[in-house]
Structures are given as C-alpha cells and as structure tokens.
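Q: In case it helps, Swiss-Prot gives these features for our protein:
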- Ser156 to Ala: 3-fold increase in catalytic activity towards substrates (MUTAGEN)
- His158: active site (ACT_SITE)
- Asp173, Asp189, Asp190, Asp220: Ca(2+) binding site (BINDING)
- Cys212 to Gly: Severe loss of catalytic activity (MUTAGEN)
- Cys213 to Gly: Complete loss of catalytic activity (MUTAGEN)
- Cys213: active site (ACT_SITE)
Amino acid sequence: MCSLITQLCDAGQLADYVGLGWLNAVSSQPYLVQALGLQPPPRRVDVDAAFRDAKGLHGHQPWVATPLPGQTVRALFIGINYYGTSAALSGCCNDVKQMLATLQKKGLPINEAVILVDEDNFPGRTDQPTRDNIVRYMAWLVKDAKPGDVLFFHYSGHGTQCKSRGDSDEKYDQCIAPVDFQKSGCIVDDDIHKLLFSRLPEKVRLTAVFDCCHSGSIMDLPFTYVCSGGEQASGTPHMKRIREGNDVLGDVMMISGCADEQTSADVKNTATFGTGSTGAGGAATQCITCMLMNNQSLSYGKLLIETRDMLKRKGFKQVPQLSASKAIDLDQTFSLTEMFSVDRSIQ
C-alpha cells in the first residue's frame, strides 16, 4: 500500500491518505518519549527574513474536494522521528499520516499543503523538518492570508523548555525541537507567536494541533479553557484570559497534547484507540482524530472534554489544553472553517 502511494505521488498523482492513514505503520515499533530536558535559549528568529524567504514557496494540493468559494485553505504538517539520534521517536510521522487521513476523510478542501517529515518515501513530502524549513514554512502558512481564508497547522515531535528570554508571565519558554535542534537550536513559543500571528489579518480561521511535551501554552494565545474545580472536574467550563498584550486579530484555536508542565504520551499500538490506524503514534493525535471522525456535532467545549476523557479512560495522565485568540463560546459547534462565536462577557 505505502509503496503504491509513493509511486502515485512520484508520478504527480494524488495520494490516498485515507488508505495510508488507516493501514499505516503495521511494522512500527512502540516508543516512549524521553524528555529532552531543559534546552539552551536558541537564537531569535528573524521574522522579516522568514517572510522574505517564504515569498517563493508553494505547497501542493493533496486531494480533490469541493472548494470553499472565494476562500483559500492552506495547511502545514510537521512530523519528526529524529532517526539515528539519541532523541529518536517512532510515531510522529504516523501522526501526520493520521491527521492527513482524517482531514481527507472529512473533505477539508486544502488548496496548498506542505509536509515536513524526516521519514523517507513519505507521500507528498515537501522537505526535511529543519529549523530553517520550519521557520520559513510557518511564514508561508500565513503569508498573503486574507479574510475568509482557512489555515491548519499540525506538529508532532519533541517539545521541551528553555529559560525565558523575558516573558513576564513565565519562568520558562516552551519550545519545539526541529530535526536539527542539537546543531541549530529549538524554536520558542515567542517566535512561534510572531511568525504565525504578527501578520495574520482579521477573519482568518486557523486551527493548530500540537502533540508534544510542554505544549499547553506553546502559541502564547491570550485565552484558555478552564473548568471550576480542576481540569478533570465536572464544574462549569469557560474561557479565561491569561495574557495581556498578546492579542491576535484572526480566529485561532489550538489543541495541545498536555499542559506546560506535562509530557505528552505515546501509544504502542494505536489500534487500541479505534481510529482504524495501527502502529506507534501520539496519544493526543489519536484521540483528537477519533473525536473529529466519530462526532459530527461536537461543541468546542465537548471536543476538549471528550478528548480528555478518552485519554483518561486509556490510562494516560496528560491533560490536553484548548487555547484561543478569542473567548470562544464553548457551546458553539466545532468547525475547522467557521469564524468563532465569542462570549462577550469575557474580556
């Protein structure tokens, strides 16, 4: 199956990500995430240079679907297994396959996709997930975005922390680790925020999924989901402002695999989640894709609660987080394309 899909991509045809996602990784080995530990603060990202580099970049159409009239749908997928290093993982590229399969199955009409993975022969792969490539393709994702456009971002790999470079709210910055992080350094949350949001206009919808350790606030968004009585309690859920000065014009929602202080677990056999996939993969990705595929009318609040409940039933201690650029009305039906209804009582 995998070799056939690779041949189709090489011939310029479209990949069947649904088939690949549902039958992938039958020979994958189980893996456990080894925490990277505190990393040295990396050099700052030159945001202006990143956008200059992004001008000539293009993605590819991964599948055919009914388009959204007058709207562009663009997506960036990053999966890193760190092959041949002391940081090696086994399921992050599978997570990308699973997410692609889910979005194809749901019919999201992506006009342009970029896939940065370190797995050889990955169908539709754009390039390696180096620090430079991740930075410039983050800029590519949002460049020239206009009101009504829809963007999607998925990262599966190592997440870690470094001492804060001056964020007044946090002692540590959260980071993602590119495939070459040992040589080139990580990418911190401050720079992720600047790359994705500093030039994002109003009425652009962006959904992000981070399946990595220490990812709770990795986009530095101003609002987060809270529940009275604790994260796993049954109290009244609502959005709460946790940051000042980081407001974002677009409608951005992020689901992260765990809180800032937690690690994000991985599963030996994703078939136990009932998503149709097999082999190694991220627990949060598997739960989120299962929720998206099996529940057509979940609210934003229910999407998070049921993802948390599914992980808890499977014996995982991590608590996925939901954060956003606005105080989302948590009773609104979840959508990858629609603008938010906002709870005006929360400032």
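Glycine is no exception: its Cβ is also placed from the backbone N, Cα and C atoms.
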Q: Tell me, in order along the sequence, which binding-site residues from Asp173, Asp189, Asp190, Asp220 have their CA within 10 Å of His158 (active site).
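A: For His158 (active site), the binding-site residues whose Cα atoms are within 10 Å come to none.
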Q: When a 10 Å sphere is centred on the Cβ of His158 (active site), how many other Cβ atoms does it contain?
A: 26
Q: In terms of Cα spacing, which of the binding-site residues Asp173, Asp189, Asp220 are within 10 angstroms of Cys212 (mutagenesis position)?
A: none
